[in-house]
Amino acid sequence: MQQKVLSALEFHKVKEQVIGHAASSLGKEMLLELKPSASIDEIKKQLDEVDEASDIIRLRGQAPFGGLVDIRGALRRAEIGSVLSPSEFTEISGLLYAVKQMKHFITQMAEDGVDIPLIHQHAEQLITLSDLERDINSCIDDHGEVLDHASETLRGIRTQLRTLESRVRDRLESMLRSSSASKMLSDTIVTIRNDRFVIPVKQEYRSSYGGIVHDTSSSGATLFIEPQAIVDMNNSLQQAKVKEKQEIERILRVLTEKTAEYTEELFLDLQVLQTLDFIFAKARYAKAVKATKPIMNDTGFIRLKKARHPLLPPDQVVANDIELGRDFSTIVITGPNTGGKTVTLKTLGLLTLMAQSGLHIPADEGSEAAVFEHVFADIGDEQSIEQSLSTFSSHMVNIVGILEQVNENSLVLFDELGAGTDPQEGAALAMSILDDVHRTNARVLATTHYPELKAYGYNREGVMNASVEFDIETLSPTYKLLIGVPGRSNAFEISKRLGLPDHIIGQAKSEMTAEHNEVDTMIASLEQSKKRAEEELSETESIRKEAEKLHKELQQQIIELNSKKDKMLEEAEQQAAEKVKAAMKEAEDIIHELRTIKEEHKSFKDHELINAKKRLEGAMPAFEKSKKPEKPKTQKRDFKPGDEVKVLTFGQKGTLLEKTGGNEWNVQIGILKMKVKEKDLEFIKSAPEPKKEKMITAVKGKDYHVSLELDLRGERYENALSRVEKYLDDAVLAGYPRVSIIHGKGTGALRKGVQDLLKNHRSVKSSRFGEAGEGGSGVTVVELK
């Protein structure tokens, strides 16, 4: 892309605006190199990156760029062995923190389901160096000072320094407090000169003080003297400071060597963060100018919806629809000067450059932009009627260069084509130049104020006339582009509104040819028709958007209602499960009481059995149905005791015990017995053989209540198998469909013994080892008949 074209379209000013949104000097540096690309794949990727960054800004506000500084100089110095300063290590630590924060921030958003694959891909390249960050932070604080605990040696030296400084100050302050010394001192303070502690002594008392003069006041009236009594103490202090400096140098050298080991990773982190800053700056700019992602193509088709020039004040800029490259490849905008033609031309050119640079463009959603190999522009300040030959020549030199390079993958912009010479010759040249460029199938937008070009679009296939609307009422252009309507001067209307007498205007019109007047009338009619059509289209579009908004609101309400319904069902099911669990616990407690009574050889009394039965029946909760029960799938039939049924209100299987009269049955569900209405029962299968004694045994005979698991670990072989026999019988009586036997892995002897017993047991339907989550081969899961 030619630099003079970028300058003519003021692309550098757009770059300056984008640079203002960068978070670091690194991002600004990268944006300074921003330029249009001719690779559609690269452009689409950059636009998608900006789109993802815009989503992040919309959802989270900003990405964390704090700590991102340019440390490349420090890293290069570390590579060659130069010792880095504490402040440089503070910057490196800040960068390491920024890397950690950015990686976590973007990774968390991706894990939360935000669709940012390209940004996430950048973040995955970041390398967190926690060890290096910890080493630096343990030695240097946020202000670039080496900490006392950076080493034990440094801690000891600084303790010594503080002690020595305290002694020197105490000695000097005692001198200052001396009554004999007060008249000889300019001030009663201890100060420092040449890194040594001194006191201010008046010039006339110099001989009364032994010691070393380190400085004199500007007036010469005060001498800053180090008394002889503290010279040795100051010397000791200086020696300690030298040791401190040497130890700090050693610590910094060690840190530099550690940093040098990771310069490759740090350079990569810098590059990734620089790229992210580059992307997010473009996204922040897009938000500031209300830009959208254009749809890119390589077919030369442009359709900009409500396009706005990004450098004009938002409250003054006029949005325009611009379409080029499908039904016509050339647009010629005609009309008078100062009508806004150049702004329209620059808007098209600048938005094309922005899109090809991976920037979102100030236009409405759904706008399309094309990728061009070349963008040519001949734009100058041609707003004066008087044009010099030199101006015409310079434009013609530029046009000749364009004609030599233009091809079908070019966008060509001509501003006031043919201006600067005789109007008739200029118009003829303009048409000839347009014909030549049009034959290459390039995309062309040209502006001119020559009336001869009004008919150009009607006589050429693939060429469309256009103009910029002029408001007769306000005597000013509206800057609204009218494609399909050629421009007209409006000179008569303007003159009339400004007070020119009617007879002069009438005489002027008579001087015009009938053909010219007819053309002007036709153009005026076209303008009115187009305006009405646009108003109707705008109204239709408004109705469509309102309908879409209503549709989305209804969809959202449906989603919310479904979500609320699902939540209510889930809560109801959870409450039901909790009630069943509580009922099971109550039943277990009751059976445990009966078992205890039996083991203590107590005889059952009638009232104890009656109370236990009532408690068992009352243990089953009365559910508040949060949803309608299932309807029976089969036709109504005659139930009989022993039938296996499904209790629809609870979704559980059970066995019919006896009919209690009317339409109710006593149903056994596991260890629970309850009354259920016949309409809430669904037949599954008939009873194989009635076992009348089963319920009696369950309460009065066999002690059948057991846990769902039998733990045999630590048991002797024979005792363990005996327990398995008893446990299986009890589990069958308890109505359990499935139990687990924990035998452990060990030598495998107990496991094999259990497996052999289960194969031949009358109540075992099947058995298997537990899954990974059930205990693996250390557990056998038994299905009971």
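Using the three backbone atoms N, Cα and C, a Cβ is placed for every residue, glycine included.
In this structure the noted substitutions are not present, so the sites keep their original residues.
Under DSSP, G335 (ATP binding site) is assigned to coil, being neither helix nor strand in the three-state scheme. Per Swiss-Prot, ATP binding site is recorded for G335, P336, N337, T338, G339, G340, K341, T342.
The Cβ of G340 (mutagenesis position) lies under 8 Å from the Cβ of V318, V468, P477, Y479, each of these being in the same chain and 6 or more residues away along the sequence. In Swiss-Prot, a mutagenesis experiment is listed as G340 to R, annotated with the note Prevents disome splitting.
For the recorded site, K341 (mutagenesis position), the DSSP three-state label reads helix. Among the mutagenesis experiments that Swiss-Prot reports, K341 to A is described with the note: Probably binds less ATP, more associated with polysomes than disomes or trisomes, does not restore alanine-tailing, does not restore erythromycin sensitivity, outcompeted by wild-type strain in vivo.
Looking at Swiss-Prot, the entry for mutagenesis of E416 to A says: Probably decreased ATP hydrolysis, more associated with polysomes than disomes or trisomes, does not restore alanine-tailing, does not restore erythromycin sensitivity, prevents disome splitting. Following the DSSP three-state reduction, the secondary structure of E416 (mutagenesis position) is coil. Around the Cβ of E416 (mutagenesis position), 25 further Cβ atoms fall within 10 Å across all displayed protein chains.
Summarising the annotation, Swiss-Prot assigns domain 'Smr' to 710-785. Remark: secondary structure over the domain 'Smr' (710-785) totals 36 helix, 19 strand, 21 coil, with classes taken from DSSP.
Every protein chain considered, the tally of other Cβ atoms within 10 Å of the Cβ of D711 (mutagenesis position) stands at 14. One entry in Swiss-Prot concerns the mutagenesis experiment D711 to A. Its note says: Slightly reduced ability to restore erythromycin resistance in vivo, outcompeted by wild-type strain in vivo.
A C-beta separation below 8 Å, combined with a sequence spacing of at least six in one chain, links H743 (mutagenesis position) to L712, R713, A720, L750, R751, V754, G778, V779, T780. As a published mutagenesis entry, H743 to A appears in Swiss-Prot alongside the note: Dramatically decreased binding to stalled/collided disomes.
Taking a C-beta cut-off of under 8 angstroms and a sequence separation of 6 or more, K341 (mutagenesis position) has the following same-chain neighbours: I333, G335, D415, T447, V468. The Cβ of T342 (ATP binding site) lies under 8 Å from the Cβ of I379, D415, E416, T447, each of these being in the same chain and 6 or more residues away along the sequence.
Within 10 Å of the Cβ of G335 (ATP binding site) there are 27 other Cβ atoms, across all protein chains. Mean pLDDT, taken over the domain 'Smr' (710-785), works out to 83 on the 0 to 100 scale.
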